[in-house]
Each structure stands twice: as structure tokens, then as C-alpha cells.
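Annotated in Swiss-Prot:
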- Ser61 to Ala: In YAP-4SA; prevents phosphorylation by LATS1 and LATS2, promoting retention in the nucleus; when associated with A-109; A-127 and A-164. Prevents phosphorylation by PRPK4; when associated with A-109, A-164, A-397 (MUTAGEN)
- Val80 to Ala: No change in interaction with TEAD4. Reduced interaction with TEAD4 and transforming ability; when associated with A-84 and A-85 (MUTAGEN)
- Val84 to Ala: Reduced interaction with TEAD4 and transforming ability; when associated with A-80 and A-85 (MUTAGEN)
- Lys90 to Arg: Nearly abolished lactylation (MUTAGEN)
- Leu91 to Ala: Complete loss of interaction with TEAD1 (MUTAGEN)
- Phe96 to Ala: Loss of interaction with TEAD1 (MUTAGEN)
- Arg124 to Ala: Loss of phosphorylation by LATS1 (MUTAGEN)
- Ser164 to Ala: In YAP-4SA; prevents phosphorylation by LATS1 and LATS2, promoting retention in the nucleus; when associated with A-61; A-109 and A-127. Prevents phosphorylation by PRPK4; when associated with A-61, A-109, A-397 (MUTAGEN)
- 171-204: domain 'WW 1' (DOMAIN)
- Ser217 to Ala: No effect on interaction with PRRG4 (MUTAGEN)
- 230-263: domain 'WW 2' (DOMAIN)
- Trp258 to Ala: Reduced interaction with PRRG4; when associated with A-261 (MUTAGEN)
- Ser397 to Ala: Loss of phosphorylation by LATS1. Loss of phosphorylation by PRPK4; when associated with A-61, A-109, A-164 (MUTAGEN)
- Tyr407 to Phe: No phosphorylation by ABL1 and partial loss of binding to TP73 (MUTAGEN)
- Tyr407 to Glu: Enhanced interaction with TP73 (MUTAGEN)
Amino acid sequence: MDPGQQPPPQPAPQGQGQPPSQPPQGQGPPSGPGQPAPAATQAAPQAPPAGHQIVHVRGDSETDLEALFNAVMNPKTANVPQTVPMRLRKLPDSFFKPPEPKSHSRQASTDAGTAGALTPQHVRAHSSPASLQLGAVSPGTLTPTGVVSGPAATPTAQHLRQSSFEIPDDVPLPAGWEMAKTSSGQRYFLNHIDQTTTWQDPRKAMLSQMNVTAPTSPPVQQNMMNSASGPLPDGWEQAMTQDGEIYYINHKNKTTSWLDPRLDPRFAMNQRISQSAPVKQPPPLAPQSPQGGVMGGSNSNQQQQMRLQQLQMEKERLRLKQQELLRQAMRNINPSTANSPKCQELALRSQLPTLEQDGGTQNPVSSPGMSQELRTMTTNSSDPFLNSGTYHSRDESTDSGLSMSSYSVPRTPDDFLNSVDEMDTGDTINQSTLPSQQNRFPDYLEAIPGTNVDLGTLEGDGMNIEGEELMPSLQEALSSDILNDMESVLAATKLDKESFLTWL
């Protein structure tokens, strides 16, 4: 008989009230009533009697080795002994017959859930994978007639999802059970109550029973658990599958999810904010429907959004009002005193905060020294050199060597910077000589590194500039206010093409 096809041995008798002993070397633990028996290994050959010697006679070793190599190199011509077909082996009928679907019910069982100790029993771990389908047989066993038997038969025909992983050892066993291992490291379990051993983990049966009893819990208790965890977010709905598993539907995105949306940290934060708001709470004993809780959560979110919009609108109104006040202050300046240093300093100081706060996107305040045409262009557009027929701006350049800006204007208007000529030095300039110096370029701009102003573009028809006037006036003393203002201008990071200074 083939050693791999021996029937399982009969379990050894055990005394009442004593735990089963450790299985012997080379054999599995004994099997109790209704439990599968582990496969036994072939018995070791008996030793010869005393005084007898066993003599092995072998032929030519080289011939035997050549035969082995020929069998591998030339498998077609080699004399390979044929194996015994599966049909000729002494296998039970259930090995060739797959189980029928009706055999899972209790009504199809003929032995009322018990099996004899000598009946060959097939467990999924020790049976052919081709004859048994995964998940087709629940923790029962097969008899030669293909009927499910075993103590694990349940009164219902419901098929549960089986776990495909081993339960860790730290999970406690039921009362009266003990886990042990064979010499080969395979685990088995001892039942001290029935004085039996088995390969099946009793914790799996406990988990399956818990899964069976979980859907049968009263709906009132389930509703209490759901209400205790809080209402669902707006647009979410809780549903249940046919197997009793809970899932969640998002009506906004038309999606479903197994994860509870109330566990999302974003929803928890919004719920905390809504709870901290001074909202009138209902009486503690009054029942609250889940729909009312959802509406309350949505109303709190809407109130927060409305409050945020109101704050943004109020901020925008304050910014527009500040700009309007600055424009009115610039319009009310007398044109006769527009060229005074105080007025120029006021215009420069009022222009910088607006550009820094608005990120350089708002219209700069027009300088009082500008002409009427430039003042109108500055008020109506974001760039004083756009939307004009006389001034043209260069395209955006990213390879410019200047570090202050990527935009430049090829030509500066003649009367654009003529109003700041009094701010260059501390020298006293006679007011009567001011009209004759309207076209004079300010000296303090030449002293700033990085400006590189092309003075040739500022020459007019009646402009006569001497050579000494083109030299930078570093030797002249500059006032501290002018230096502070220009440092703030150069340090600004957001003064691009809307800047009141033009970088060439």
C-alpha cells in the first residue's frame, strides 16, 4: 500500500478526567469523536534480531549512475516505471465526487450531525484542492456518500465569510481549551472538558457565532449606538447590505464608502466648532431625530460661511473707502503748492502702504506733479502707460539683467518726474527759478545703484544739460527722510509694473 494513502489511525483511548498526552514522535494528536484525524507517517523499519546481519548486494555502480543520467537526459527512451492511476488506488468515492449544493443543509444529513470514529473524514487542509471548492464546505466534514457531518453543523443554512489567515496566539482560547504543537511545529488544540484533541481552532467557531448573532441584534439598540456617535454629515445616508454590513452613501458625490464619515477629522473639527457656538440646546430628555441633527449641523456650517463672506465684504469696503479718501486728499491739494517737498512726501508716503497691502494690484495714487492727462490715465487704468496712443510698453522679459523688476518702459514722459527735483539735495532753491528747471532730472535718482536712467531719452527741445550735471551727486548730503523712503521703495517685493518709478 502506498504510504501516502494509508487511512488515519484509530485514536488512542484516554482516561476520564485526564488531559490527553503529547502526541508521540512522528504521529499527530489523537482524534476524538466527530473530529478529523491527522495523517500518520510510515512506521520505521524494525531492527533485525540479535545476531543477524543484513547484507545488501549491489551490481555495478557505474551502470546504475548511467541509468539515472539517461533517465534525465533522454526522458523518452528511458524506462520510467508507470505510476498507479488514480482510479486504481484505494480512494473513497467522495474523492472523485464533488459535494452537492444541497448537502450543506441540515435536512440532507442522515446521521444527525454525528460520524463514526472509523469513517474516513476529509478536511480542507488534507484533501485534494481539485475535489473541494474553497468556501463550498463550512467547518463540517465529508463522508463517503458526500454528506456533511460533524459537530460544527449549524441549524441554519447561512454561509459566512471565512477568514483566510491564522488567528494570532495572543487571542485567548475558550474555557477548557489548550493549544499545543507537534514535533514538526503544527498546532493542535486540546479540549479538557471532552477529553478530545482537534486540528480546528475553536476561536474560529466563536467568531462565526458572533457574526451570526450580530445581525440579529434589536434595531432599537443599533439606533441608540448610531445616535450616540452623533448625526451623519449633510448629504450622507447610512444603509445596510443583505449580509448585515453597514455602509454609507454620499448623495453629493454619488459615491459609497465603508468608512464612517463621522470618523473624518475634518467633520470632527467642524462639529467641535458648531458645538462651541452659542446655540440654544434642546431639553436633555426630548428625543431628537437624526434628520433634525443633520439639519442643525448644516445650518451651523451655513452660518459660518455667511459670517466669513460678511467679513470679506467688510474688508473690501474698508479698502475701497481708504483709497477714495486718499484720492480726495490728493485732489484737494492746491496746484500752486503741489511742488512743495511736504506735498511730494505726503504723496510718496500715501502711495506705499496701499501698494504693499494690496500686493501691488491696485491703482497707484497719481502724483500731483503729473500732467492732467497722466493723472486721468493713472486713475482709470492699472498702468499709466497702457491704453494710450503716445506711450508704448515693452513686452514682458524674463531674461532682464535688472534685479528689481522684469518690466521696463523705453521712454519716460518729460513731465513725469519733474516734480521731485526739490527733493534731491538740501540746497536752497529759489522758487522763482523753478519754472526754468522743470525739465531738470533729479540728482538723487542718479545716486541710487541699479537705476541706470537713460538721460538721453529725457532731453527736450529746450533742454541744455551740462556735462557736470550728468555726474551722480554722491558728494551731496541727502536728507534722512528721502533715504528712508527710497529704501522702502527698493525693499518692496511687490512693486512691479504698477510701481510709480520706472526702471530702465
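The chain as shown is numbered from 1 upward.
A Cβ is built for glycine as well, from the same backbone N, Cα and C atoms used for every other residue.
Don't look for the substitutions in this one, it keeps the originals.
Features per Swiss-Prot, on structure.
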residue : record               : Cβ neighbours (10 Å)
Ser61   : mutagenesis position : 8
Val84   : mutagenesis position : 10
Lys90   : mutagenesis position : 10
Leu91   : mutagenesis position : 14
Phe96   : mutagenesis position : 11
Trp258  : mutagenesis position : 8
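Across the structure, Ser61 (mutagenesis position) and Val84 (mutagenesis position) place their CA atoms 28 angstrom apart. Break the domain 'WW 1' (171-204) down by DSSP state and the numbers are 3 helix, 13 strand, 18 coil. Mean pLDDT of the predicted structure over the domain 'WW 1' (171-204): 86. Each residue contributes its Cα atom, and for Trp258 (mutagenesis position) and Phe96 (mutagenesis position) these two points are 42 Å apart. In terms of DSSP secondary structure, the domain 'WW 2' (230-263) contains 3 helix, 13 strand, 18 coil. Across the structure, Phe96 (mutagenesis position) and Lys90 (mutagenesis position) are spaced 12 Å apart at their Cα atoms. Here the C-alpha separation of Val84 (mutagenesis position) and Leu91 (mutagenesis position) works out to 12 Å. Mapped onto three states, the DSSP output places Ser61 (mutagenesis position) in helix.
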